[in-house]
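Sequence annotations record features per position, and here Swiss-Prot assigns domain 'GB1/RHD3-type G' to 35-277 based on sequence analysis. Residues or ranges marked as GTP binding site by Swiss-Prot: 45-52, 67-69, 97-101. Under the heading of mutagenesis, Swiss-Prot lists Arg48 to Pro and annotates it as follows: Loss of localization to cytoplasmic vesicle. Mutagenesis annotation in Swiss-Prot: Lys51 to Ala, described as Loss of catalytic activity; the structure shown retains the original residue. Per Swiss-Prot, mutagenesis Ser52 to Asn is noted as: Loss of catalytic activity and localization to cytoplasmic vesicle.
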Amino acid sequence: MASGPNMEAPVCLVENENEELRVNSKAINILERITQPVVVVAIVGLYRTGKSYLMNRLAGQNHGFNLGTTVRSETKGIWMWCVPHPSKPKFTLVLLDTEGLGDVEKGDPKNDSWIFALAVLLSSTFVYNSMSTINHQALEQLHYVTELTERIRAKSTSRSEEVDDSDEFVSFFPDFIWTVRDFVLELKLEGRVITADEYLENALKLIPGMSIKAQKANLPRECIRHFFPRRKCFVFDRPTKDKELLVHVEEMPEDQLDHSFQVQSKEFCSYIFSNSKAKTLKEGIVVNGNRLATLVTTYVDAINSGDVPCLENAVTTLAQRENSIAVQKAADHYSEQMAQRMRLPTDTLQELLTVHTACEKEAIAVFMEHSFKDENQQFQKNLVVTIEEKKEDFLRQNEAASLSHCQAELDKLSESLRESISRGVFSVPGGHRLYLEARKKVEQDYERVPRKGVKANHVLQSFLQSQISIEDSIMQSDKALTDGQKAMEAERAQKEAAEKEQELLRQKQKELQQVMEAQERSYKENVAQLHEKMETERKNILREQEVKLEHKLKIQKDMLNEGFKRKCEAMDLEISQLQKEIQLNKEKNSSLGAKILDGFGDVLISVVPGSGKYFGLGLKILSSQMNQTQNSDKVRKL
């Protein structure tokens with residue numbers, strides 16, 4: 001089990017003491033360490049029907065979940081056992097054993113209903129365990145399924161607006177398996193041999209008639225058929241005919257159990273291992289251990305506060321928590337990759353921006369992988385701002401590294417020049433020419449220094465600015481120059497200074513243009529990955545709707561075949577409405593891009609510092625500065 005302990009024994013997940021449910025923090029801590037998707041198998045049934053034995057077999061053990069040896073129900077609340085999946089190494093198998101339903105020692109029968117509802121909400125495969133046969137009495141005992149509409153909400157509504165949204169259950173309910181223990185009948189129907197699945201489906205056929213008695217008898221049948229489209233049945237012979245041995249069945253060697261029971265148990269386990277899927281919420285949200293922990297806590301908190309557990313609220317809680325973590329993961333990835341791939345100072349700004357673009361693309365992908373239900377792209381916008389701030393910090397670090405490196409190199413290269421000035425080497429006739437030659441050599445040597453970075457021209461320009469007064473002093477004292485020559489030299493110096501300043505401004509303009517282009521790439525990358533994610537989500541919704549439609553059409557067909565024409569016709573409106581929703585969803589594809597551009601695009605421009613109009617304003621200011629410099633140069637020439 002990746003990122004989690006291999007549990008040697010079960011722990012209580014939801015405690016049920018004095019008719020109050022409480023989440024066990026120890027179990028939550030175990031779940032929070034499981035990063036793999038979880039296949040959750042929950043078993044529910046009347047007390048003392050051998051549920052725990054089946055769960056122990058799934059765990060590959062004889063012992064673990066408490067079987068008990070008396071008529072008292074041993075399992076209280078919901079117990080959990082997390083084990084490595086025996087055939088899917090990338091998944092963790094989470095087994096949930098629930099306390100027996102219908103225990104006479106319980107006071108409030110609602111307690112059983114909540115346990116039943118929690119088992120449905122948490123599992124990807126729901127096993128209902130009963131004894132002997134699936135008859136009228138067995139279906140009556142499964143009345144808990146008829147109460148699910150009062151115990152579970154798919155969508156968030158206020159109490160005054162509560163509506164029956166059980167139509168949505170099919171999109172997130174688990175697969176349903178009915179296990180019949182100590183099966184006493186032959187699998188035959190009207191003289192022909194049938195499968196256990198056919199036996200179940202025959203038992204779920206509606207009883208003809210519209211009497212109150214028939215409607216009451218049909219209610220659990222209809223609920224199972226409507227809520228659980230994927231159904232399976234397993235029947236088991238008695239493990240042993242020896243009543244005394246039966247009490248201690250967990251201690252019996254497997255080869256001493258009835259052969260048929262051994263085969264049936266292996267078939268059951270094999271089916272679970274091969275066919276049980278990872279726990280998935282609506283729209284394809286796959287649940288790992290950490291998410292399961294949040295779901296358990298959210299549902300139990302809702303029950304204890306007097307509310308009905310709501311899937312939409314639970315998903316919102318999950319999204320708020322995980323999307324914040326997704327932003328942090330993505331931002332950390334960006335920082336780590338930038339630090340690994342860059343050597344400061346970079347030779348050019350473009351070198352840094354190229355690395356930034358690659359790292360940002362990866363960071364956005366990390367966010368998309370770990371986020372879901374990001375309403376209005378709130379968290380993606382946070383990531384955009386965070387990455388922009390980190391990029392600005394790297395730009396500052398790059399500038400500081402370049403400044404420090406260039407200043408150190410220039411100080412070293414100009415040391416001889418400074419010493420010559422101090423010693424008065426240039427205070428002789430022809431000294432101005434000697435000074436210019438010495439300074440030119442410093443500039444040429446500086447030019448050959450590798451990887452000076454983005455502040456190379458700035459440092460050189462500052463150095464040359466510091467030499468203006470020194471050059472003028474040397475020139476004025478040079479007796480080899482006439483007044484006319486001095487005037488010409490002064491004009492040349494001014495022209496060179498203006499050209500250097502112009503060159504610096506051109507560099508700034510070029511760098512600003514590069515930053516703008518990087519912002520545009522950032523915008524396009526965010527939109528592209530968002531579009532891809534939204535398209536995937538749209539397809540998931542469409543797939544769920546099509547599964548729901550297929551399920552409704554099957555129910556309608558079965559109703560018609562069973563002679564319930566009125567019920568069949570009543571479904572026409574539901575089916576028609578669902579078909580319209582599917583068509584609308586298909587048409588959304590063409591407008592998806594425009595929606596992203598209109599919504600998220602505008603926000604990106606406003607939340608990213610220095611983008612959009614700010615870049616345009618910066619370009620105008622720089623352009624104005626360049627024009628002013630050029631005009632000043634023209635005035636000097638005149």
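Every residue gets a Cβ built from N, Cα and C, even glycine.
Don't expect the noted substitutions in this model, because it carries the original residues.
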Secondary structure at Gly100 (GTP binding site), reduced by DSSP to three states: coil
Euclidean distance between Cα atoms of Lys51 (mutagenesis position) and Gly45 (GTP binding site), Å: 7
All-chain count of other Cβ atoms within 10 Å of Lys51 (mutagenesis position): 29
Between Gly100 (GTP binding site) and Lys51 (mutagenesis position), the C-alpha gap once rounded to whole angstrom: 8
Candidate with the highest Cβ count within 10 Å, taken from the recorded positions Ser52, Thr98: Thr98
Number of other Cβ atoms within 10 Å of the Cβ of Gly45 (GTP binding site) across all protein chains: 24
Euclidean distance between Cα atoms of Thr98 (GTP binding site) and Ser52 (mutagenesis position), Å: 8
Gly45 (GTP binding site) - helix vs strand vs coil (DSSP): strand
Other CB atoms within 10 A, centred on Gly100 (GTP binding site): 23
Rounded inter-Cα distance in Å - Thr98 (GTP binding site), Lys51 (mutagenesis position): 8
